[in-house]
Amino acid sequence: MTMITDSLAVVLQRRDWENPGVTQLNRLAAHPPFASWRNSEEARTDRPSQQLRSLNGEWRFAWFPAPEAVPESWLECDLPEADTVVVPSNWQMHGYDAPIYTNVTYPITVNPPFVPTENPTGCYSLTFNVDESWLQEGQTRIIFDGVNSAFHLWCNGRWVGYGQDSRLPSEFDLSAFLRAGENRLAVMVLRWSDGSYLEDQDMWRMSGIFRDVSLLHKPTTQISDFHVATRFNDDFSRAVLEAEVQMCGELRDYLRVTVSLWQGETQVASGTAPFGGEIIDERGGYADRVTLRLNVENPKLWSAEIPNLYRAVVELHTADGTLIEAEACDVGFREVRIENGLLLLNGKPLLIRGVNRHEHHPLHGQVMDEQTMVQDILLMKQNNFNAVRCSHYPNHPLWYTLCDRYGLYVVDEANIETHGMVPMNRLTDDPRWLPAMSERVTRMVQRDRNHPSVIIWSLGNESGHGANHDALYRWIKSVDPSRPVQYEGGGADTTATDIICPMYARVDEDQPFPAVPKWSIKKWLSLPGETRPLILCEYAHAMGNSLGGFAKYWQAFRQYPRLQGGFVWDWVDQSLIKYDENGNPWSAYGGDFGDTPNDRQFCMNGLVFADRTPHPALTEAKHQQQFFQFRLSGQTIEVTSEYLFRHSDNELLHWMVALDGKPLASGEVPLDVAPQGKQLIELPELPQPESAGQLWLTVRVVQPNATAWSEAGHISAWQQWRLAENLSVTLPAASHAIPHLTTSEMDFCIELGNKRWQFNRQSGFLSQMWIGDKKQLLTPLRDQFTRAPLDNDIGVSEATRIDPNAWVERWKAAGHYQAEAALLQCTADTLADAVLITTAHAWQHQGKTLFISRKTYRIDGSGQMAITVDVEVASDTPHPARIGLNCQLAQVAERVNWLGLGPQENYPDRLTAACFDRWDLPLSDMYTPYVFPSENGLRCGTRELNYGPHQWRGDFQFNISRYSQQQLMETSHRHLLHAEEGTWLNIDGFHMGIGGDDSWSPSVSAEFQLSAGRYHYQLVWCQK
């Protein structure tokens, strides 16, 4: 044990937080989570241990701008200015200094290992009592599961130790410091330490005791570590559970270890042995260790699909059977290996349906509770995710237990990121930083290696490639050869990774960056000598309205076996709740706390909002990742299961044939598909509709029974095919009514019954419509070529740093947002049964024509207005965001009804999950409340739209809401939007894709850009 003087002054003088060689003082060795049961039955059933006591709750807290400002008296008693805060928590969420959001840039001046003298410091204290029996015998430990970023600990005025690495436990022996009666803990937490240079992750920078604190009482002679692993024969019919147990304390000949394996209440195997390890070298073996091997016949294998778990109980006892203590863990029998270029689980090639997950809560910051963790897992499972990457640090220890039990594959990642260094490997190639890096990797492995859900270790994130990585890679491979290691830094395919694990590599497009090229994922596989599997550690940047082109990745994954999936970036928007002057909550992002530097809304890349409400993109991910694939041939549906281990024992296939959303026939067939098997389903003779319309076949896989992660009726997969389009020629009903045209100097006015249409001859636009005496328009019907920029359109561009390559900057520079219409033609003709208005406009900016739009409006005796639009795009202007029409309707109706793709928001490059049907939703549901407002709510493939008294027919895309594109473009946060008068309608003949391969470079694939020179579309507008 390191002994230093107890005084605060000496601790401050040492400045351990600016010494990369000092990562801890007096911290105990890492190990799996302990409970020290004194009853083996309680260990087997995982009941709360009487030896484990939570210290979570109210602590006293005082904040200081720097550690030097902390008075020495605080070690002995609480300060007058001390407040009460809840532990665990981040102190910024209680109003003490500010959270800082940055992606790459360090939030402090880069001068490792030194940190600013203005180093916010939180002083926590707690008084508590311990059981008298704990003082008389054994060892009492205190466990801090997570403290950001470094801390010193005192107990009863005496210095205990020091710890850093905010994402792994720091555990100390308190036995020598405790006394009878009341005890007092004092914890001085520093916001910045040399460890902060290794924690430059893309997240909010927050501080404090943000994970659980507990006391653990162990006997003097105790289990100090245990490690379980499973081995198999070739066909997995026989297994061996290897359990290596280590003890500390007085080694006696009468000590024994028993390891028993349980399946529920049934003991599967058991073994007992004295201590004394196998011979290691010429000096012998470990006297304080023993390895037991238990044979298991026909083990039930663990996978994310079927997370079968056993329970291993490790007992330390005397020769006569007297129990000293027991530890336990869940055991999953599974094997991970790479063979023939494939990542295999239990001999089957995995397809990783993964997502990156930060630990984030909108109210509690980086504090995770069990309810939120379970909610995340259920949502992931319900949306066909089978894997999660702990980005970019070891998670709360409970997370792994839950992943074991519910079934998720985990990439466990070391808390190392030096993204803001230039070059990135400045620290990771420096031997002075090897001890700090080593502790972050080795302690992660020692804590988490008993979890079957952990199938891959990661050396960290975005830290370049240095010699320290190579050393730690070799250490892991030596200590735990049962799992592969991945690491993206330095090019994603270095010697420090078993898996090619790029981030944001594209399917077919190379990105030849100097030194670290990102090849297309297809090309990467074929590089000379390359035999490893490829799994994208990050892809499909889901920032705001994004995930365009996701289907392209999944086509490639299913086509090329060594492309074994990836991890979407990322799971949850990292917005935080703030309150306005009236106490109303709103969602904040970088800069909203006065934090500098900051990276604005770049913290919001989630498939779900911070409150776990899904983004529309989540449905696209669910559909592309679904475990059942379908092929239609004639009357036969071929269903293919992508489950590797699960037989379809809880699935029904519902099928329905509908004509323009009207059901004509339906049925239900139980699915009986073996893992990786197929089932052919013969449909009956389908009805032949007599009326016109599109005939669609829709299949949905429904789970009739609830599961551990889904309710009864859960839909896990679906597909839709258009069978036919019945065409009919319907002659207009004979009408003696003929629209009447009136011409004035200013307008063309057409009247028919109680309806009127007014075209302004000076502007050439439809300026007003009346039904009776009620005006229908608040703004004219005009061409529209722009959209409120998406995050993907903006990229890295900002006011102080313009990226001319970003779509929005190209559109601005070309004048798309500022273009004004010059009237070229506006004429009216009376036909035999209709009035025809013909217009032409040149949309210009600074004298340059960007678009020419020609329209005809044909208003017939039935009151229908048929609109035909032809648009020419200048060859030297950027591809436009949309080609469509826009107006502000006077009505605000409660509901929107349409025949087209839905129900969720969809875009041309993100619509595979949408189904063609007749949909009816509240107007409010047509708007997607992205925290950073942008273009949203589009519905593609629309043949009919009904809103209020109006109906539109044709083949178009639309969005409709209370917010104009202008307001969306000019507003920084969704809570600042105000419902405008009437309703804004955008009807597009064509709309550019949204992209999403990444969010900092133009990522809309060429096939989804509006690159043609001419466009033509038609629609009919009438009143019901």
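Using the three backbone atoms N, Cα and C, a Cβ is placed for every residue, glycine included.
Per Swiss-Prot, substrate binding site is recorded for N103, D202, E462, E538, Y539, A540, H541, N605, W1000. Same-chain residues at least 6 positions away in sequence with a Cβ under 8 Å from that of W1000 (mutagenesis position) are, in sequence order, G795, V796.
D202 to E or N appears in Swiss-Prot as a mutagenesis experiment; the accompanying note says: Causes a significant decrease in binding affinity in the absence of monovalent cations or in the presence of potassium ions, but only a moderate decrease in the presence of sodium ions. Under the three-state DSSP scheme, D202 (mutagenesis position) falls in the coil class. Under a cutoff of 8 A between CB atoms, and with a sequence separation of 6+ in the same chain, the neighbours of D202 (mutagenesis position) are T102, N103, V104, H392, H419, F602, C603.
For the mutagenesis experiment H358 to D, F, L or N, the note given by Swiss-Prot reads: Less stable to heat than wild-type. Causes significant destabilizations of the first transition state. A coil conformation is recorded for H358 (mutagenesis position) in the three-state DSSP classification, outside any helix or strand. The Cβ of H358 (mutagenesis position) has M203, S391, D570, W571, V572, Q574 as same-chain neighbours under 8 Å, each 6 or more residues away in sequence.
Looking at Swiss-Prot, you'll find the mutagenesis H392 to E, F or K noted as follows: Essentially inactive unless very rapid purification. Causes very large destabilizations of the transition state. The Cβ neighbour count for H392 (mutagenesis position), using a 10 Å radius and every protein chain shown, is 25.
According to Swiss-Prot, the experimentally introduced change E462 to H is described as follows: Slowly inactivates galactosidase activity by reducing the binding of magnesium. It increases binding specificity. Sequence-distant contacts (6 or more apart, same chain, Cβ under 8 Å) of E462 (mutagenesis position) comprise D200, H392, E417, T418, H419, M424, E488, G489.
Residues annotated as active site, proton donor in Swiss-Prot, with experimental evidence given as evidence: E462. A coil conformation is recorded for E462 (mutagenesis position) in the three-state DSSP classification, outside any helix or strand.
Around the Cβ of E538 (mutagenesis position), the number of neighbouring Cβ atoms within 10 Å comes to 25. When secondary structure is read from DSSP and collapsed to three states, E538 (mutagenesis position) falls in the strand class. Among the mutagenesis experiments that Swiss-Prot reports, E538 to Q is described with the note: 10000-fold decrease in the beta-galactosidase activity.
Feature annotation from Swiss-Prot assigns active site, nucleophile to E538.
Annotation of the mutagenesis experiment H541 to E, F or N in Swiss-Prot: Poorly reactive with galactosyl substrates. Less stable to heat than wild-type. Neighbour list (H541 (mutagenesis position), Cβ cut-off 8 Å, at least 6 residues apart, same chain): Y504, W569, N605, N792, G996, D997, D998, S999.
As annotated by Swiss-Prot, Mg(2+) 2 binding site applies to N598. Secondary structure at N598 (Mg(2+) 2 binding site), taken from DSSP and collapsed to helix, strand or coil, is coil.
Here Swiss-Prot describes F602 to A as a published mutagenesis experiment; the accompanying note says: Decreases the stability of the loop 794-804. Other Cβ atoms within 10 Å of the Cβ of F602 (mutagenesis position) number 22 in total over all chains.
One entry in Swiss-Prot concerns the mutagenesis experiment G795 to A. Its note says: It forces the apoenzyme to adopt the closed rather than the open conformation. Reduces the binding affinity.
As a published mutagenesis entry, E798 to A or L appears in Swiss-Prot alongside the note: The catalytic efficiency is not increased, when the sodium concentration increases.
Among the mutagenesis entries in Swiss-Prot is W1000 to F, G, L or T, noted as: Decreases affinity for substrate.
With respect to Cβ neighbours within 10 Å, the binding-site residues N103, N598 differ, and N103 shows the lowest count. Of all residue pairs in the substrate-binding list (N103, D202, E462, E538, Y539, A540, H541, N605, W1000), the one with the greatest Cα separation is 18 Å apart.
Cβ neighbour count within 10 Å across all protein chains ranks Y539 highest among the recorded positions Y539, G795. Straight-line distance linking the Cα atoms of E538 (mutagenesis position) and N598 (Mg(2+) 2 binding site), rounded to a whole number, equals 22 Å.
When the Cα atoms are compared, Y539 (substrate binding site) and N598 (Mg(2+) 2 binding site) turn out to be 23 Å apart. In the three-state DSSP classification, W1000 (mutagenesis position) falls within coil.
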